[in-house]
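One structure is given below, encoded as structure tokens.
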Amino acid sequence: MAPPGPASALSTSAEPLSRSIFRKFLLMLCSLLTSLYVFYCLAERCQTLSGPVVGLSGGGEEAGAPGGGVLAGGPRELAVWPAAAQRKRLLQLPQWRRRRPPAPRDDGEEAAWEEESPGLSGGPGGSGAGSTVAEAPPGTLALLLDEGSKQLPQAIIIGVKKGGTRALLEFLRVHPDVRAVGAEPHFFDRSYDKGLAWYRDLMPRTLDGQITMEKTPSYFVTREAPARISAMSKDTKLIVVVRDPVTRAISDYTQTLSKRPDIPTFESLTFKNRTAGLIDTSWSAIQIGIYAKHLEHWLRHFPIRQMLFVSGERLISDPAGELGRVQDFLGLKRIITDKHFYFNKTKGFPCLKKAEGSSRPHCLGKTKGRTHPEIDREVVRRLREFYRPFNLKFYQMTGHDFGWDG
């Protein structure tokens, strides 16, 4: 038999060589796929765990939760890595992202907050309430562990427009057990047909022991609002910030004037017939200040003990005192005290030494503290006479003399 030729020998030696190369290629491919899988798992883990880290630091409130080693808006607790059992749950959750609150409506409470440089007063800033305060959840780690939930509000600031509702809400947000929507939901007056599920979804997440709040000052003058809120929960606590109705009306007009400089004068809008001294109660700036009339609708659905009436004047002169009453009413520990405030002489009202989650002073923005136009003294006198009987009735109904007729 003839010995194998060169071609046959080459074919025989090439076969084991090709099998060896194939096995090496397969091994490298498996190693590459395994490495990619491990990298993917690690990347997913890092993304999931990034929430607590991001939540511990930050700049402006709109861009993210501000902080200084604590988590904004919640109990001041240090973030620690979860136990092994909790890590497993944590890995199954999507990466947490902040939700911006809905844009505020044009209802007269558009005030923003200004962040000041330490030692300065009235400096412009970049964070705000309403449209610019981010809903940074309290205890981000706890929320990532599915320990927080969205609840319907247990307390609502229902009024009044230009009474000081924005200031009250922002002061309350300093409290670690208060979680509030920054923007005004306007659910019970404009969006009721969207349903309670939609309303609940607007709320920030809360932990056990925390209170969910919102404020929409137009509720107080909305006829349907009392019945609608009662239908949601008869136990809802209601807060009304009231102010001298004459001053409130002028402030209301001043705000409108800043947006529409071509409107008639305050004096011409106040009277149906100035000669006869007949006040035009259909003008909203006047109508809102008839507090006793609006309160009657609320008392048909809520007992007076479930309503707290906050003085807008005292909120300026003694913010800590009024906040003490509010905290008691809400069943909260008195954490907000004098140490949280300083009086800004330039603006003429108190500011927070430390706003929610910030290490710098915050004041209500440029839209607050506008200079009021000069109003005819005779018009002011007639307005005071008009409001006096309504004020006296309001004092009797609430059991509190606000001193607007002194």
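Using N, Cα and C of the backbone, Cβ positions are placed for all residues, glycine too.
Original residues only: the substitutions mentioned are not part of this model.
Remember, it's a predicted structure, so these values are computed and weren't measured experimentally.
Copied over from Swiss-Prot:
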type	residues	note
MUTAGEN	LYS161 to Ala	99.6% loss of enzymatic activity
BINDING	LYS162, GLY163, GLY164, THR165, ARG166, ARG243, SER251, LYS368, GLY369, ARG370, THR371, HIS372	3'-phosphoadenylyl sulfate binding site
BINDING	ARG166, 184-190, 215-218, 255-259, 283-284, 367-370	substrate binding site
MUTAGEN	GLY182 to Ala	No effect on enzymatic activity
MUTAGEN	HIS186 to Phe	Abolishes enzymatic activity
MUTAGEN	GLU224 to Gln	47.6% loss of enzymatic activity
MUTAGEN	ILE288 to Ala	65% loss of enzymatic activity
MUTAGEN	LYS293 to Ala	33.6% loss of enzymatic activity
MUTAGEN	LYS366 to Ala	99.8% loss of enzymatic activity
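Feature map: annotations from Swiss-Prot on the structure.
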residue : record                                  : Cβ neighbours (10 Å)
LYS161  : mutagenesis position                    : 23
LYS162  : 3'-phosphoadenylyl sulfate binding site : 26
GLY164  : 3'-phosphoadenylyl sulfate binding site : 28
GLY182  : mutagenesis position                    : 27
HIS186  : mutagenesis position                    : 18
SER251  : 3'-phosphoadenylyl sulfate binding site : 22
GLN255  : substrate binding site                  : 20
SER258  : substrate binding site                  : 10
SER284  : substrate binding site                  : 15
LYS293  : mutagenesis position                    : 14
Note to self: Highest Cβ count within 10 Å among the recorded positions ASP189, GLU224: which residue is it?
What the structure shows: ASP189
Next item on the list: Please compare the recorded positions ARG166, THR216, ILE288, THR371 by how many other CB atoms fall within 10 Å of each one's CB, and tell me which has the fewest.
Entry: THR371
Check: By CA distance, which of the mutagenesis positions (LYS161, GLY182, HIS186) lies nearest to SER284 (substrate binding site)?
Finding: LYS161
Next item on the list: Tell me whether SER284 (substrate binding site) sits in a helix, a strand or coil according to DSSP.
Entry: helix
Check: Nearest to GLY164 (3'-phosphoadenylyl sulfate binding site) by Cα distance: which of the recorded positions SER258, ILE288, LYS293 is it?
Finding: ILE288
Next item on the list: Consider the recorded positions HIS186, THR216, SER258, ILE288, LYS293 and say which one has the Cα lying nearest the Cα of ARG166 (3'-phosphoadenylyl sulfate binding site).
Entry: THR216
Notebook entry, point to check: If one measures from the C-alpha of HIS186 (mutagenesis position) to the C-alpha of GLN255 (substrate binding site), what distance in angstrom results, rounded to a whole number?
Noted result: 20
Next item on the list: Sort the recorded positions THR216, GLU224, LYS293, THR371 by C-alpha distance from LYS161 (mutagenesis position) and give me just the closest.
Entry: THR216
Next item on the list: Provide, as an integer number of angstrom, the distance between the C-alpha atoms of LYS162 (3'-phosphoadenylyl sulfate binding site) and GLU224 (mutagenesis position).
Entry: 21
Check: Of the recorded positions listed here (THR216, GLU224, GLN255, ILE288, LYS293), which is spatially closest to THR371 (3'-phosphoadenylyl sulfate binding site) when Cα positions are compared?
Finding: GLN255
Check: ASP189 (substrate binding site) to LYS293 (mutagenesis position): how many Å between their Cα atoms?
Finding: 18
